[in-house]
Amino acid sequence: MLFKSLSKLATAAAFFAGVATADDVPAIEVVGNKFFYSNNGSQFYIRGVAYQADTANETSGSTVNDPLANYESCSRDIPYLKKLNTNVIRVYAINTTLDHSECMKALNDADIYVIADLAAPATSINRDDPTWTVDLFNSYKTVVDTFANYTNVLGFFAGNEVTNNYTNTDASAFVKAAIRDVRQYISDKNYRKIPVGYSSNDDEDTRVKMTDYFACGDDDVKADFYGINMYEWCGKSDFKTSGYADRTAEFKNLSIPVFFSEYGCNEVTPRLFTEVEALYGSNMTDVWSGGIVYMYFEETNKYGLVSIDGNDVKTLDDFNNYSSEINKISPTSANTKSYSATTSDVACPATGKYWSAATELPPTPNGGLCSCMNAANSCVVSDDVDSDDYETLFNWICNEVDCSGISANGTAGKYGAYSFCTPKEQLSFVMNLYYEKSGGSKSDCSFSGSATLQTATTQASCSSALKEIGSMGTNSASGSVDLGSGTESSTASSNASGSSSKSNSGSSGSSSSSSSSSASSSSSSKKNAATNVKANLAQVVFTSIISLSIAAGVGFALV
């Protein structure tokens, strides 16, 4: 009886948490290449400030890099943000174990929206070994769940500067898959339609191709918006000399909103922010939707607008200069009633020297499918094997059997059906491949004591998917695979459908992601399977720690 009562209370609480009140700011929606207020259809320009310090708050001696979880600090800073005419803050990492309600309400009451990065330093797509895994997807979903019911959440970034030059463009396929899956998750959970986008660096070799890549394809795969961290205008420059004219011409045909996800070059100090007049002026507002100044807090990189000493705030010259510029803008405004959205589609970039990401995207991570596969194995890794030893085992086994079933290659657009599983599940899969290839005797499942035999089982809900995928894990499972028990229904596929730290003039060290190239041949996929495990291991450890901290009722520090 008590359980039923608690369940009803929990259901009611969840319902009311998702209901917007009269005091909530209107949600921001995307129409064509612009943002609009949902209540009256007037255009929304981002007047943003990056708002996250390396040591945003401290709890029990642990540094928690989450400014939205410290009401004392955010309530202190909101009046200063309002002096800067701020209507958006960007937050780079979220600690989902902490409470954000007080700060989010205070920001709402000040008419300030939030764009939150889904990644964090320990849970992001690694540009050197890109993967899109169950653990990473679960981490992103937790951030969505934490903030979805706040109407002043403008959107989410699924990555920040993951691809940062032409050598690691393949990583963008994994970020685009994250955008696709997070957006679908938002829909599946019946949350309001919250935009999901990407924040890029301004690399001359890749910027146009990368923008086209994230803007191309069907609505279910392309980004809802695109940010570029722009540091071209330094000191007393102008629209043409700075490069702004060229960038505006390059992005004029985008059918999604584009804005500066960071800006504010500090090669000349104090910063004058004369670019503000140009950004919100007639030369740029047809294409650009504003920008986010980097950054609020003064740190060693000297990008701060204010310095903080305890609870005292001191405004710097940059603060005064930016305030003077941002408070005199008056951009032209469109309205959804008269606005005609851009309908022209952007072509996905062809692969070549400066672009190597395939339009075929990684499959949607499905933990239930991984559980099905693991239960169907006869030979599995022993529980007492240290995860630090996995790489050695992968290297040896993948020289003996084809590990394509657990590999992911963003260049070739080839992804094993189990490429999103945990390293332990993947290791068991390839151990079982070796065991069966070698004859299936007990000695074939030894691996110097690292493996053990189990009774293989296949649940009825698993059999069809496992049969279609095949013993090597390289085929696709058609249709929706409902594997129940805490997993989402998704299409298990080895080829998912779809179209696809700066110096003084750069961005924050809290940038969320870094990643790399996978090879396409069978021999390369063996090597890739071994190297991809390193990124996955970090995610497994991080997720386990978070789970333990939640169970113990303690906060977890994102550092």
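Residue 1 is the first one shown; counting continues down the chain.
Including glycine, each Cβ sits where the backbone N, Cα and C put it.
Don't expect the noted substitutions in this model, because it carries the original residues.
The mutagenesis experiment CYS74 to Ser is recorded by Swiss-Prot, whose note states: Impairs the folding and stability of the protein. Residues or ranges marked as (1,3-beta-D-glucosyl)n 1 binding site in Swiss-Prot: TYR92, ALA119, ALA120, PRO121, ALA122, THR123, SER124, ILE125, ASN126, ARG127, ASN160, TYR294. CYS103 to Ser appears in Swiss-Prot as a published mutagenesis result, with the remark: Partially impairs the folding and stability of the protein. GLU161 to Gln appears in Swiss-Prot as a mutagenesis experiment; the accompanying note says: Loss of function. Per Swiss-Prot, (1,3-beta-D-glucosyl)n 2 binding site is recorded for GLU161, ASP202, ARG207, and the stated evidence type is similarity to another entry. As annotated by Swiss-Prot, active site, proton donor applies to GLU161. Annotation of the published mutagenesis GLU262 to Gln in Swiss-Prot: Loss of function; the original residue is retained in the structure shown. For GLU262, the entry in Swiss-Prot reads active site, nucleophile. For the mutagenesis result CYS265 to Ser, the note given in Swiss-Prot is Partially impairs the folding and stability of the protein. Listed in Swiss-Prot as a mutagenesis experiment, CYS348 to Ser is described as follows: Impairs the folding and stability of the protein.
A Cα-Cα distance of 19 Å separates TYR92 ((1,3-beta-D-glucosyl)n 1 binding site) from CYS265 (mutagenesis position). Note on proximity: of the recorded positions CYS74, ARG207, CYS348, the one nearest SER124 ((1,3-beta-D-glucosyl)n 1 binding site) is ARG207, by Cα distance. In the shown protein chains, 30 other C-beta atoms lie within 10 A of the C-beta of ASN160 ((1,3-beta-D-glucosyl)n 1 binding site). A simple Cβ count within 10 Å picks out one of the recorded positions GLU161, ASP202 as the most packed, and that one is GLU161. Taking the mean position of the Cβ atoms of GLU161, ASP202, ARG207 as the (1,3-beta-D-glucosyl)n 2 site, the remaining residues of that chain whose Cβ falls within 8 Å of it are ASN164, SER200, ASN201, ASP203, THR206, MET210, ILE228, ASN229, MET230. Note on ALA120 ((1,3-beta-D-glucosyl)n 1 binding site): other Cβ atoms within 10 Å of its Cβ, all shown chains, come to 23. Here CYS103 (mutagenesis position) is positioned 27 angstrom away from GLU161 (mutagenesis position), judged by their C-alpha atoms. When each of the binding-site residues SER124, ASN126 is scored by how many other Cβ atoms sit within 10 Å of its Cβ, ASN126 comes out lowest.
Closest by Cα distance to ALA120 ((1,3-beta-D-glucosyl)n 1 binding site), from the recorded positions CYS74, ASP202, ARG207, GLU262, CYS348, is GLU262. Comparing the recorded positions CYS74, CYS103, ALA122, CYS265 on other C-beta atoms within 10 angstroms of each C-beta gives the minimum for ALA122. For ASN126 ((1,3-beta-D-glucosyl)n 1 binding site), the nearest neighbour among the listed recorded positions (CYS74, ASP202, CYS265), judged by C-alpha distance, is ASP202.
For the pair formed by ASN160 ((1,3-beta-D-glucosyl)n 1 binding site) and GLU262 (mutagenesis position), distance between Cα atoms is given as 11 Å, rounded to the nearest Å. Summarising the (1,3-beta-D-glucosyl)n 2 site geometry, the residues cited as binding it (GLU161, ASP202, ARG207) extend over a maximum Cα to Cα distance of 11 Å. Distance noted between the C-alpha atoms of CYS74 (mutagenesis position) and ASP202 ((1,3-beta-D-glucosyl)n 2 binding site) is 30 Å. A coil conformation is recorded for CYS265 (mutagenesis position) in the three-state DSSP classification, outside any helix or strand.
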